[in-house]
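Asker: One structure, as structure tokens, below. Some questions next.
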Amino acid sequence: MPKLILASTSPWRRALLEKLQISFECAAPEVDETPRSDESPRQLVLRLAQEKAQSLASRYPDHLIIGSDQVCVLDGEITGKPLTEENARLQLRKASGNIVTFYTGLALFNSANGHLQTEVEPFDVHFRHLSEAEIDNYVRKEHPLHCAGSFKSEGFGITLFERLEGRDPNTLVGLPLIALCQMLRREGKNPLMG
């Protein structure tokens with residue numbers, strides 16, 4: 001049975017994969033994440049998830065390698081990590097009363113036989129109308145400077161939303177576990193069977 005590798009150094013993705021109670025290792029993929037000028041957000045996350053998984057194939061032959069990538073889209077534009085409090089406030093002002101869509105690309109690459117499975121999962125976050133005071137307090141309390149969209153849905157960010165729409169709530173955090181379980185089963189690695 002091939003061993004499992006998560007092509008990521010993200011603590012959030014690691015924590016999500018740990019929910020499946022299967023043994024895995026993490027490894028940093030080496031991929032240029034620069035978007036191409038002609039790529040849609042869906043195409044970008046699909047390409048990067050695939051490249052991340054395949055980039056580790058020579059280091060991990062005979063493994064199942066998981067690649068994942070996510071972008072946040074508001075008004076047709078990819079929204080990155082804010083990195084500063086002012087940028088976080090600006091992103092939240094733009095999101096207020098709007099829908100922010102997250103696209104998460106998922107790839108499972110079997111480095112033993114070259115079989116690749118991919119999927120893109122959308123997830124919509126409906127923001128309620130936020131006051132300036134609410135935005136300021138949220139940024140001060142949560143410090144979402146390294147989170148695309150300037151919020152942490154798994155934390156205090158839940159207070160910002162009217163509703164969430166998507167197939168799998170784990171997708172919003174960065175790893176669609178329902179889709180991943182389906183892919184793993186197709187490779188003969190059912191999480192429920194050890």
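Including glycine, each Cβ sits where the backbone N, Cα and C put it.
No noted substitution is present; original residues retained.
Since this is a predicted model, take the numbers as computed values, not measurements.
Swiss-Prot lists these features:
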{"type": "ACT_SITE", "residues": "ASP69", "note": "active site, proton acceptor"}
{"type": "MUTAGEN", "residues": "TRP12 to Ala", "note": "No change in activity"}
{"type": "MUTAGEN", "residues": "TRP12 to Arg", "note": "Decrease in activity"}
{"type": "MUTAGEN", "residues": "ARG13 to Ala", "note": "Loss of activity"}
{"type": "MUTAGEN", "residues": "LYS52 to Ala", "note": "Loss of activity"}
{"type": "MUTAGEN", "residues": "ASP69 to Ala", "note": "Loss of activity"}
{"type": "MUTAGEN", "residues": "GLN70 to Ala or Thr", "note": "No change in activity"}
{"type": "MUTAGEN", "residues": "LYS81 to Ala", "note": "Strong decrease in activity"}
{"type": "MUTAGEN", "residues": "GLU154 to Ala or Gln", "note": "Decrease in activity"}
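Quick one: where do these features end up spatially?
Answerer: In the three-state DSSP assignment, the secondary structure recorded for ASP69 (mutagenesis position) is strand.
Over all protein chains present, the Cβ of TRP12 (mutagenesis position) has 16 other Cβ atoms lying within 10 Å.
When secondary structure is read from DSSP and collapsed to three states, TRP12 (mutagenesis position) falls in the helix class.
In sequence order, LEU6, SER68, VAL173, GLY174, LEU175 are the residues of the chain that are 6 or more apart from ARG13 (mutagenesis position) and have a CB within less than 8 Å of its CB.
A helical conformation is recorded for LYS52 (mutagenesis position) in the three-state DSSP classification. Non-local contacts of LYS52 (mutagenesis position) by the CB criterion (under 8 A, 6+ apart in sequence, same chain) comprise ALA7, SER8, PRO29, VAL31, GLY67, SER68, ASP69, ALA107.
Taking all protein chains in view, 27 other C-beta atoms sit within 10 angstroms of the C-beta of GLN70 (mutagenesis position).
Within 10 Å of the Cβ of LYS81 (mutagenesis position) there are 16 other Cβ atoms, across all protein chains. Classification of LYS81 (mutagenesis position) by DSSP places it in coil, neither helical nor stranded.
Counting every protein chain shown, the Cβ of GLU154 (mutagenesis position) has 15 other Cβ atoms within 10 Å.
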Asker: Roughly how many angstrom lie between the C-alpha atoms of GLU154 (mutagenesis position) and GLN70 (mutagenesis position)?
Answerer: 16
Asker: Taking 10 A as the limit, how many CB atoms besides its own sit near the CB of ASP69 (mutagenesis position)?
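Answerer: Result for ASP69 (mutagenesis position): 25 neighbouring Cβ atoms inside 10 Å.
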